[in-house]
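What Swiss-Prot lists as active site, proton donor is K176. Annotation source Swiss-Prot lists NADP(+) binding site at G7, C8, G9, A10, L11, G12, R31, N98, A122, E256, citing experimental evidence. Taken from Swiss-Prot, the feature substrate binding site covers N98, N180, N184, N194, N241, S244. Under mutagenesis, Swiss-Prot gives R31 to A with this note: Increases KM for NADP 4-fold. According to Swiss-Prot, the mutagenesis experiment K72 to A carries the annotation: Increases KM for NADP 10-fold. As a published mutagenesis entry, N98 to A appears in Swiss-Prot alongside the note: Increases KM for ketopantoate 140-fold. Strongly decreases catalytic activity. One mutagenesis experiment catalogued in Swiss-Prot, K176 to A, is accompanied by this note: Increases KM for ketopantoate 1400-fold. Decreases Vmax 230-fold. Loss of activity; when associated with A-256. One mutagenesis experiment catalogued in Swiss-Prot, S244 to A, is accompanied by this note: Increases KM for ketopantoate 230-fold. In Swiss-Prot, a mutagenesis experiment is listed as E256 to A, annotated with the note Increases KM for ketopantoate 1100-fold. Decreases Vmax 40-fold. Loss of activity; when associated with A-176.
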Amino acid sequence: MKITVLGCGALGQLWLTALCKQGHEVQGWLRVPQPYCSVNLVETDGSIFNESLTANDPDFLATSDLLLVTLKAWQVSDAVKSLASTLPVTTPILLIHNGMGTIEELQNIQQPLLMGTTTHAARRDGNVIIHVANGITHIGPARQQDGDYSYLADILQTVLPDVAWHNNIRAELWRKLAVNCVINPLTAIWNCPNGELRHHPQEIMQICEEVAAVIEREGHHTSAEDLRDYVMQVIDATAENISSMLQDIRALRHTEIDYINGFLLRRARAHGIAVPENTRLFEMVKRKESEYERIGTGLPRPW
C-alpha cells in the first residue's frame, strides 16, 4: 500500500518504521514542510531503525491509499482539512490519538473517516523514539456512512500487531476515554508515573462514576466498577510509564485535556449531568497550561 503518515512524533515514527519494514511505500508529513523526515526508532527488542524517508510530497499524497494521522488531538482538525483537497476522495483517513471530539470537527470531510485507539507505548528520548511496549490497536468507522474497511485491519495486523476491527468503535473509544480521564490529569497534576495512582482508589472511583453516567446516556452499557477495574489494569500494566499529558506538561506543550476531560464535560453538559470531579481536574490542568503558555506565545501553535 501507499501510505502517508501525518505527524512524525513518537507514534508516527513507530508506524513509519513498521510500514517500511513490511515493504509498504510510505512518506511522512510534517507541519513545517521538509523533503524528508528522519525516523530513528529503538524497538522493544533493542534493534534500531534509522532511515530518512520522503516527506511532504503532494504527488505522493494525491495517490495515497491511506492517510494515517498520528497527531495530538488538538492538531488533527486543521491538519486534516488542509490535506483533504489533495487526497483522493475514496482514500480512508485513519485517526489515532488520545481523547474524542475530532470527528465532530471533521463532519464535512468527504473521505471515509476511521477512528483508532492504541495501547502501543512509545516515547521520545532526545532524538530517538523508544518503543516502550507492544499493544493492541482498535479501529472502526467514525461515522455511519464510513463503511466497512476491515481489510485495513488485516493489512495493519501484519505491520504492527495486534490490530482489531470494530463495527462499533465508539464503545471502545469511550472505554479508552475513561482511562485517559483518570490517568492523564492525575499524573499531570501530581507529577508522578502511572503506578503511583494505585494509592488513590477513591479518587479513581469518583472519576469513573462520573464517566460511567455519561457513557450510559451516550447509549453504551457500562458501570463505574467495570471502568474502575479496567483503569486499574491499565495502571498496573503501565506502572513505570509517564503519561502523555505529564510529558506535555513537563515539556511546556499544549495538552490534549480539551479532548479528554474536556470532551466528557461537553457531553455531560449536553445530557444535563453534573461531573464536578472531572470539571475540577480539567480546570487544574488548564491552569497549569496557561501558566507557561502565557509566558510563551500565549497561544498553542497550529499543528
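Note that Cβ sites are derived from N, Cα and C of the backbone, with glycine treated the same way.
Sequence unchanged from the original; the noted substitutions are absent.
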Extent of the NADP(+) binding site in Å [max Cα distance among G7, C8, G9, A10, L11, G12, R31, N98, A122, E256]: 20
Nearest recorded site to N194 (substrate binding site) by CA-CA distance, among recorded positions G7, A122, E256: A122
Number of Cβ atoms other than its own within 10 Å, given for N180 (substrate binding site): 27
Between G9 (NADP(+) binding site) and S244 (mutagenesis position), the C-alpha gap once rounded to whole angstrom: 12
Fewest other Cβ within 10 angstroms of its own Cβ, chosen from the mutagenesis positions R31, K72, K176: R31
A122 (NADP(+) binding site): tally of other CB atoms within 10 A of its CB: 23
Minimum Cα separation from N241 (substrate binding site), reported as the residue among recorded positions R31, N98, A122, K176, E256 that achieves it: A122
Whole-number Å value for how far R31 (mutagenesis position) lies from L11 (NADP(+) binding site) (Cα to Cα): 15
All-chain count of other Cβ atoms within 10 Å of N184 (substrate binding site): 26
Spatial separation of N180 (substrate binding site) from E256 (mutagenesis position) - C-alpha basis, Å: 10
Closest of R31, A122, S244 to N180 (substrate binding site), Cα positions, recorded positions only: S244
N98 (mutagenesis position) as reference: those recorded positions from G7, R31, K72, A122, K176, S244 with C-alpha within 10 Å of it: K72, K176, S244
Mapped DSSP class for A122 (NADP(+) binding site), helix or strand or coil: strand
Assigned conformation of S244 (mutagenesis position) - DSSP reduced to three states: helix
